[in-house]
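K.L.:
Relevant sequence annotations retrieved from Swiss-Prot are reproduced here:
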MUTAGEN   S1 to G  No change in ability to inhibit alpha-7/CHRNA7 nAChR for globular toxin. 2-fold decrease in ability to inhibit alpha-7/CHRNA7 nAChR for ribbon toxin
MUTAGEN   A4 to S  1.5-fold decrease in ability to inhibit alpha-7/CHRNA7 nAChR for globular toxin. 2.65-fold decrease in ability to inhibit alpha-7/CHRNA7 nAChR for ribbon toxin
MUTAGEN   R5 to A  Loss of ability to inhibit alpha-7/CHRNA7 nAChR for both globular and ribbon toxins
MUTAGEN   R5 to S  Loss of ability to inhibit alpha-7/CHRNA7 nAChR for globular toxin. 2.7-fold decrease in ability to inhibit alpha-7/CHRNA7 nAChR for ribbon toxin
MUTAGEN   R10 to A  Loss of ability to inhibit alpha-7/CHRNA7 nAChR for both globular and ribbon toxins
Amino acid sequence: SCCARNPACRHNHPCV
């Protein structure tokens, strides 16, 4: 799973 709309989470779960 990724965090498309959460900048704080994107570095952990980037959407590729």
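Yeah, the Cβs are placed from backbone N, Cα and C, and that goes for glycine too.
Although substitutions are noted, the structure shown does not include any of them.
Map the listed features onto the structure and describe their local environment.
P.N.:
In this view, S1 (mutagenesis position) is surrounded by 6 other Cβ atoms within 10 Å of its Cβ, with every protein chain counted.
Listed in sequence order, the residues of the same chain lying 6 or more apart from A4 (mutagenesis position) and placing their CB within less than 8 Å of its CB are R10, C15.
Listed in sequence order, there are no same-chain residues at least 6 apart in sequence whose CB falls under 8 Å from the CB of R5 (mutagenesis position).
Secondary structure at R5 (mutagenesis position), taken from DSSP and collapsed to helix, strand or coil, is coil.
Other Cβ atoms within 10 Å of the Cβ of R10 (mutagenesis position) number 13 in total over all chains.
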